[in-house]
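Working notes, structure below.
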Amino acid sequence: MDTKDFKRLEKMYSPRYLPGLDGLRAFAVIGIIIYHLNAQWLSGGFLGVDTFFVISGYLITSLLISEYYRTQKIDLLEFWKRRLKRLIPAVLFLICVVLTFTLIFKPELIIQMKRDAIAAIFYVSNWWYISQNVDYFNQFAIEPLKHLWSLAIEEQFYLLFPLVITFLLHRFKPRNIIQTLFIVSLISLGLMIVIHFITGDNSRVYFGTDTRLQTLLLGCILAFIWPPFALKKDISKKIVVSLDIIGISGFAVLMTLFFIVGDQDQWIYNGGFYIISFATLFIIAIAVHPSSLFAKFLSMKPLLIIGKRSYSLYLWHYPIIVFVNSYYVQGQIPVYVYIIEILLTALMAEISYRFIETPIRKKGFKAFAFLPKKKGQFARTVLVILLLVPSIVVLSGQFDALGKQHEAEKKEKKTEFKTTKKKVVKKDKQEDKQTANSKEDIKKSSPLLIGDSVMVDIGNVFTKKIPNAQIDGKVGRQLVDATPIVKSQYKDYAKKGQKVVVELGTNGAFTKDQLNELLDSFGKADIYLVSIRVPRDYEGRINKLIYEAAEKRSNVHLVDWYKASAGHPEYFAYDGIHLEYAGSKALTDLIVKTMETHATNKK
């Protein structure tokens, strides 16, 4: 490329502020926050992360090629310095607060937090969670730094991509660069599909830099095709209308997906993320156009305020939600708690944005110089020191012993429970005799209980009630996994008079056909089907299928755990799914009572 070309391009690629992108960021971060507050409210809110990825790829590439066309080079050190000032101080502030809070209020989590924090500091959280087999979509574990996986991917991208794009710009034409980036994006897509097919692990492909690169690269490609700083403002009204129709349509599709997509939908791991990200390109393209009315909509002041703070809001919302929710049972959290979480998120995000991020962005690390005469700067420095000291001590491992001690104490408390005396109700003698016989029959029976981790929870309690019961519970089991096991191992139970308890659906949705196939595999056996209580978006759909099966099939009897457990937070562990001893006892009693009632009615 000769000097004349560079001079022409220099005028075209002068950077300018793109408010439409901040407006789009606002919608993305709101979606993410709502999803983490309660996935049942916005099941596809997690797609906001993909929106961030596409925006990042687009904006960073636009800035890099703008610099290259204006100066005929890219100052990599200056680029990395800007990224460092923009991203790292806020993350370090967050980590210090989280570690200090953990030390004071959640000492049993010290060791886990130390490891997660180290991974976050070095921006390898995503690979750390993959190595630890962490499930991203398990929102019930107390992992307040888990959301930093996406920042790890972005930072890895910021570190390596400028090197790649500099090399490509020096040696190839834009058309060839676009082709190269497109091919690599397809390779990333292929890796996601293949790895997901082989492992069946949603979180591996969700966390992986290799499998998520596709989304970032689509944004990079758009930067070459639709450079924001080269777009003309003076265009015909027809073109403006066409642009707005495209932008509004794409935005409507994305918002619809936020509501209808679920994190257990398998299609999103088999090309869905790529398609959704591709559709997002059209929204971005119109959002950055200087003549678009849609861009003006995204540039409204409330959206800009949220968008400019989207990074801070993303950082703070998750640990606040996780820590506050840890004092409540998931799925039974009062509305006022959600309001408190939103207010705390806004407060901490504003503190981070105003007193940490903005000063460093303007003054660099001089903003933390120890100047007692400047009250604001002095207070900021003292706060950082107060948070930094305990954080460094935690990271050094000095409190590991304390963490182990509290962890052991908490495990012991899990076995504690309260019992209450029930009022005795007098019954007819004949009824008492039938009930007694039924109870004795049930106690001597040998039912099969098949289920997931909830079945594991009740196993020991249930066998004390019915010693001959066969318990087959497995952590993470889904209904579709149980059907082949039943057909191969439990054929003897597919006979009239046999008793089977089925407790499945906690770990993911299933279809009517899949449920029918499982029930059919038990033949004419008496099946006791347990409804589920799980604070996820599929809870209602699954229970509807369970209720319908119990109503339509004469040999299927409903064990309505969903109804019986309502208003009993003491039954559940923090996640609102797994059971404390009181819950295990209550579910066991409910199953046994249902079996006894059915046995009595038969007589």
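Any Cβ shown, glycine's included, is placed from N, Cα and C.
Sequence unchanged from the original; the noted substitutions are absent.
The note that Swiss-Prot attaches to the published mutagenesis Ser453 to Ala is: Loss of esterase activity using 4-methylumbelliferyl acetate (4MU-Ac) as substrate; when associated with 1-M--K-444. In the three-state DSSP reading, Ser453 (mutagenesis position) counts as helix.
The active site annotation in Swiss-Prot covers Ser453 (among others). Counting only same-chain residues six or more apart in sequence, the Cβ atoms lying under 8 angstroms from the Cβ of Ser453 (mutagenesis position) belong to Gly473, Lys474, Val475, Gly476, Arg477, Thr506, Asn507, Ile577, His578.
Among the mutagenesis results in Swiss-Prot, Asp457 to Ala has the note: 292% increased relative esterase activity using 4-methylumbelliferyl acetate (4MU-Ac) as substrate and 766% increased relative transferase activity with pentaacetyl-chitopentaose as substrate; when associated with 1-M--K-444. The residue drawn here is the original one. The 10 Å shell around the Cβ of Asp457 (mutagenesis position) contains 23 further Cβ atoms across the protein chains shown.
For Asp457 to Asn, Swiss-Prot lists a mutagenesis experiment annotated as follows: 285% increased relative esterase activity using 4-methylumbelliferyl acetate (4MU-Ac) as substrate and 562% increased relative transferase activity with pentaacetyl-chitopentaose as substrate; when associated with 1-M--K-444.
DSSP classifies Val475 (mutagenesis position) as coil under the three-state reduction. Quoted from Swiss-Prot for the published mutagenesis Val475 to Gly: Loss of esterase activity using 4-methylumbelliferyl acetate (4MU-Ac) as substrate; when associated with 1-M--K-444.
Over all protein chains present, the Cβ of Asn507 (mutagenesis position) has 23 other Cβ atoms lying within 10 Å. According to Swiss-Prot, the mutagenesis experiment Asn507 to Ala carries the annotation: Loss of esterase activity using 4-methylumbelliferyl acetate (4MU-Ac) as substrate; when associated with 1-M--K-444.
Asp575 (mutagenesis position) falls within neither a helix nor a strand when secondary structure is assigned with DSSP, and so counts as coil. Quoted from Swiss-Prot, the note on the mutagenesis of Asp575 to Ala is: 1.02% residual relative esterase activity using 4-methylumbelliferyl acetate (4MU-Ac) as substrate; when associated with 1-M--K-444.
For Asp575 (among others), the entry in Swiss-Prot reads active site.
For the published mutagenesis His578 to Ala, Swiss-Prot gives the following note: 2.08% residual relative esterase activity using 4-methylumbelliferyl acetate (4MU-Ac) as substrate; when associated with 1-M--K-444.
Per Swiss-Prot, the feature active site maps to His578 (among others); the stated evidence is experimental evidence.
Cα of Asp575 (mutagenesis position) to Cα of Asp457 (mutagenesis position): a distance of 14 Å.
Its own atom aside, the Cβ of Asp575 (mutagenesis position) has 18 Cβ atoms within 10 angstroms in the protein chains shown. Of the listed mutagenesis positions, namely Val475, His578, the sparsest Cβ surroundings within 10 Å are found at Val475.
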